[in-house]
Amino acid sequence: MTNLRKTHPLMKIVNSSFIDLPAPSNISSWWNFGSLLGVCLIIQILTGLFLAMHYTSDTMTAFSSVTHICRDVNYGWLIRYLHANGASMFFICLFLHVGRGLYYGSYMYLETWNIGVLLLFAVMATAFMGYVLPWGQMSFWGATVITNLLSAIPYIGSDLVEWIWGGFSVDKATLTRFFAFHFILPFIIAALAGVHLLFLHETGSNNPSGLCSDADKIPFHPYYTIKDILGVLLLILALTSLVLFSPDLLGDPDNYTPANPLNTPPHIKPEWYFLFAYAILRSIPNKLGGVLALVLSILILAVVPFLHTSKQRSMMFRPFSQCLFWILVADLLTLTWIGGQPVEHPFIIIGQLASILYFLLILVIMPITSLFENNLLKW
């Protein structure tokens, strides 16, 4: 008799995706982040669902409802901080997942990579709208500043901004629609993640060497299920430690002050995971130019596969490219630091230099270095 998991219409989909899936025998812990992102998404949807039961998306009561969740709801404080810090964990896993893709040449699977870029945009949009919901000072002013960027679009800009606001400023209509979008987007993200996985399983996983691994495959279960469970346990350990010991470590104190349209905070800045893009935005004195640079700083990932000039897929055997990759990582960390600093000397010039280096490395320096490495190997 054939095994039920291989014949049942629903179970055979799960079987071919998570049980009998042929996987390369040499994939390292850098391949754990896909499953960790899935776990993060589940945590966010569940905690978000319970928060939505008590939250009210009205400018008069939003801040109070969040306070009520933390003070009066059973374990409300835990759910709220799991959700807030879960977002940080989500982005840590996202950045490491994308970094792995860049290092090992996973971007050569075009469909998988492009859906991944789309997922990154969707998660960033969701996180931005979620940050507005508590209706603190930084929520309100962050929403005002970021939505106002659309006014840089020629001709339709100002109309577009007012359309998104639902009025002449960030107000009740804005908060209500942001809550609606923040609720629906994670389910769209889950669907996109399914498509991401579908395309990945069409080709099979890449591996650290970047070579074809068809000759050496092992079943996903039990080898990688056990490995993924270890990763999940470490993720939960890190998240619970953060939530229980220092839940406000990554937040902004200004968000504990209710939103006040008449009082601007001294330094408006987004959550830490947007600081690198915010630094690129601020480093260009022109409004439209800044907005374009902001969008391109993420959209540039979609161009990376077309800039691959090396004869080898992975950076595993390319020391010069490895060096440049880690310079890029250091550059992004520098941009993250600059994004959180006030707009004054010397931070302005450091931000501008780091922004130029970011685009130069990806668009010019790394492709040229790959060609140089080809010549070194007489390829």
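One is the number of the first residue shown, and numbering goes on along the chain from there.
Glycine is no exception: its Cβ is also placed from the backbone N, Cα and C atoms.
Neighbour count (other Cβ atoms within 10 Å of the Cβ, all protein chains): 19 for Val39 (variant position). Swiss-Prot gives this note for the natural variant Val39 to Ile: In strain: Isolate IZEA7514.
What Swiss-Prot records for His83, His182 is heme b b562 binding site. The local packing around His182 (heme b b562 binding site), expressed as other Cβ atoms within 10 Å of its Cβ over all shown chains, amounts to 21.
Annotated heme b b566 binding site per Swiss-Prot: His97, His196, in sequence order, evidence recorded as similarity to another entry. Under the DSSP three-state reduction, His196 (heme b b566 binding site) is assigned to helix.
Note on His201 (ubiquinone binding site): other Cβ atoms within 10 Å of its Cβ, all shown chains, come to 14. In the three-state DSSP scheme, His201 (ubiquinone binding site) is classed as helix. Residues or ranges marked as ubiquinone binding site by Swiss-Prot on the basis of similarity to another entry: His201.
Among the recorded positions Val39, His83, His97, His182, the residue whose Cα lies closest in space to that of His201 (ubiquinone binding site) is His97.
Less than 8 angstroms from the CB of His196 (heme b b566 binding site) sit Thr112, Ile115, Gly116, Leu119, each of them six or more residues away in the same chain.
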